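Below: one structure, written as structure tokens.
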Amino acid sequence: MPEESSPRRTPQSIPYQDLPHLVNADGQYLFCRYWKPTGTPKALIFVSHGAGEHSGRYEELARMLMGLDLLVFAHDHVGHGQSEGERMVVSDFHVFVRDVLQHVDSMQKDYPGLPVFLLGHSMGGAIAILTAAERPGHFAGMVLISPLVLANPESATTFKVLAAKVLNLVLPNLSLGPIDSSVLSRNKTEVDIYNSDPLICRAGLKVCFGIQLLNAVSRVERALPKLTVPFLLLQGSADRLCDSKGAYLLMELAKSQDKTLKIYEGAYHVLHKELPEVTNSVFHEINMWVSQRTATAGTASPP
């Protein structure tokens, strides 16, 4: 494909022609990352990041999975990281799901016959759930870390939700304030890394994006009774961003025959960047779960 005379650039002014990327159905350029094992991959796994962050924050997890001979791939969602789009704005939450399916389809053309897994954190967990629900039987398994299933009861009271819907009609770009980084993790070093990361969106959650997150919660709740994909669900009991009750709801409603929940008492939201004893356990649980299912997945995922 010939490049434009004036090349498209990332929000950080890097030409996309110099970076791995895809162009979505709306013509937006999305920055991609790939972690490829040295040998022949056993499976593919797409990593779906959370709101306001980017795919680069999954480097350690991706390298661990790559060590299991998985080909790990990801992109920065629209409006995030090094992808195009107004920061933390999306016309409809389904755009995120559509883009994931586009990326998955592209990778399956290059690696036909390999099983495909999903891994999602927070908002990325909701994206993973909706992606799996849209294609029953397509995915070999799913790992969910503190997924968005229920809105935080403190921030989604009936009054606040009603107020947000009214504001969305008149002031959709009004900021509701930035994410409080202190509730992400008890690991102060990780919080400092988050605070100094130039690719993190610090503009604050806009009303219009908050509405899309509420829409996502509604769609996830409707999708759960139809969900049959095997999954591993990891959740912190002290998560103040994604209500831990959502984990129990997911376990109760999902029709999956193979489903596992592990609760980390006292842990916050970003379990893969928590206190060492939590994060080490998270990596171990994911390693064991994925290893067992790649050994038995075969060619479960159609092209």
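Every residue gets a Cβ built from N, Cα and C, even glycine.
The active site, nucleophile annotation in Swiss-Prot covers Ser122. All chains included, 25 other C-beta atoms sit within 10 angstroms of the C-beta of Ser122 (active site, nucleophile). Classification of Ser122 (active site, nucleophile) by DSSP places it in coil, neither helical nor stranded.
Feature annotation from Swiss-Prot assigns active site, charge relay system to Asp239 (among others). Classification of Asp239 (active site, charge relay system) by DSSP places it in coil, neither helical nor stranded.
Under 8 Å, Cβ to Cβ, and six or more positions away along its own chain, His269 (active site, charge relay system) finds Ser122, Ser146, Val183, Leu184, Ser185, Gly236, Asp239, Arg240, Leu241, Cys242. Annotated active site, charge relay system per Swiss-Prot: His269 (among others), in sequence order.
Long-range C-beta contacts of Tyr194 (mutagenesis position), restricted to its own chain and to partners at least six residues apart, with a cutoff below 8 Å, comprise Glu53, Ser181, Leu184, Ser185, Ile200, Lys273. Among the mutagenesis entries in Swiss-Prot is Tyr194 to Phe, noted as: Does not affect ability to hydrolyze 1- or 2-monoacylglycerol.
One mutagenesis experiment named in Swiss-Prot is Cys201 to Ala, and its note says Does not affect ability to hydrolyze 1- or 2-monoacylglycerol. The Cβ neighbour count for Cys201 (mutagenesis position), using a 10 Å radius and every protein chain shown, is 20. Cys201 (mutagenesis position) falls outside any helix or strand according to DSSP and counts as coil.
Under the DSSP three-state reduction, Cys208 (mutagenesis position) is assigned to helix. The mutagenesis experiment Cys208 to Ala is recorded by Swiss-Prot, whose note states: Does not affect ability to hydrolyze 1- or 2-monoacylglycerol.
A mutagenesis experiment is reported in Swiss-Prot for this position, Cys242 to Ala, and the note states: Reduced 1-monoacylglycerol lipase activity. The 10 Å shell around the Cβ of Cys242 (mutagenesis position) contains 26 further Cβ atoms across the protein chains shown.
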Coarse DSSP state, helix versus strand versus coil, of His269 (active site, charge relay system): coil
